[in-house]
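Below is one structure, written out as structure tokens, with a few remarks after it.
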Amino acid sequence: MAGPRYPVSVQGAALVQIKRLQTFAFSVRWSDGSDTFVRRSWDEFRQLKKTLKETFPVEAGLLRRSDRVLPKLLGQASLDAPLLGRVGRTSRGLARLQLLETYSRRLLATAERVARSPTITGFFAPQPLDLEPALPPGSRVILPTPEEQPLSRAAGRLSIHSLEAQSLRCLQPFCTQDTRDRPFQAQAQESLDVLLRHPSGWWLVENEDRQTAWFPAPYLEEAAPGQGREGGPSLGSSGPQFCASRAYESSRADELSVPAGARVRVLETSDRGWWLCRYGDRAGLLPAVLLRPEGLGALLSGTGFRGGDDPAGEARGFPEPSQATAPPPTVPTRPSPGAIQSRCCTVTRRALERRPRRQGRPRGCVDSVPHPTTEQ
């Protein structure tokens, strides 16, 4: 690879809550065109600020205030000021996420000597925990509404969304109700975007008309490569997304060079230990042993999800049209009343609030199944 890379932009992606510990997920764009997801805590940012002051005393204004170029990281009192009267750790966490994003952007906008220093490059480089294929049990990921940019609005309305929802297709026709008690009819081969997966087997999906509904997971399967909602070919999403557990330097022309934490698309797998991958605008071979399913990146981008016993991303065939006459998939047992909401965070429950349920069942729907959150 030509020269060391350095971060060029940082964007706040999500608030990750693990029991009582809050960490902040960021999407980091690098000088080589790649992007990675990292998680950092508030204390880690405070330690970064301290290290920068020791490493760059002039830029920190320790000798003369007029020479200061390092941005300030507001303290706890300044952070809580815009949130007076508001209740909840989630609101404060989202405010911190916005504040840390602003601080990170200002750091990268300082002098090149500081912005490209090993201190900042190392801080935003993926760490072993960032490369884990799954978040710790009990983790909650809270996404801020995209349009809520100002800090003063960070504790406002929230929404469940995906940065890039995964598109799955329906195996057979199925009728249920959406989150507003309207008929939700899915046809065979229809593409649905998965917004939220729940262990009960009922997933929150969205159709082309922007209707959202709880839908049985056995009725869904991965769409064929290049057959998204728009129906056009897309090399950028032609395979599952994996993460490089460590850096790799190519030794042949048909191989790829990737840094640690690089997110690659697997175009073709092989039992010989080398997979054909796409990284940026280049395609080449990578050792399969270096690749692992994404954890946080998959959750935030909605891609790379592999279910069942297929964690290694092995190629799977797609059913022929004649298989549409096969017996309908088994519908999972609906959870007990309130089971899904009890497993969701407060943000999710608020996003799923709806009008009072109407009486009667929708017309033209055979064996209509209410979504699990509407049972009384």
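Keep in mind that glycine also has a Cβ here, set from the backbone N, Cα and C atoms.
Per Swiss-Prot, the feature domain 'PX' maps to 1-131.
Under mutagenesis, Swiss-Prot gives R40 to Q with this note: Loss of ability to activate NOX1 associated with loss of lipid-binding and plasma membrane localization. Remark: R40 (mutagenesis position) has T23, F24, F26, L100, F123 as non-local neighbours, by Cβ distance under 8 Å and separation of at least 6 in sequence.
DSSP labels the residues of the domain 'SH3 1' (163-225) in these numbers: 3 helix, 33 strand, 27 coil. Residues or ranges marked as domain 'SH3 1' by Swiss-Prot on the basis of sequence analysis: 163-225.
In Swiss-Prot, a mutagenesis experiment is listed as W202 to R, annotated with the note Loss of ability to activate NOX3 and interact with CYBA. Induces interaction with NOXA1 in vitro.
Annotation source Swiss-Prot lists domain 'SH3 2' at 237-296, citing sequence analysis.
Quoted from Swiss-Prot, the note attached to the mutagenesis of W274 to R states: Induces interaction with NOXA1 in vitro. Within 10 Å of the C-beta of W274 (mutagenesis position) we count 17 further C-beta atoms, all protein chains included.
Here Swiss-Prot describes P332 to A as a published mutagenesis experiment; the accompanying note says: Loss of intramolecular interaction.
Here Swiss-Prot describes R334 to A as a published mutagenesis experiment; the accompanying note says: Loss of intramolecular interaction.
Counting residues per DSSP class in helix, strand and coil order gives 5 helix, 28 strand, 27 coil for the domain 'SH3 2' (237-296). W202 (mutagenesis position) counts 26 other C-beta atoms within 10 Å of its own C-beta, drawing on all protein chains shown. For the recorded site, R40 (mutagenesis position), the DSSP three-state label reads strand.
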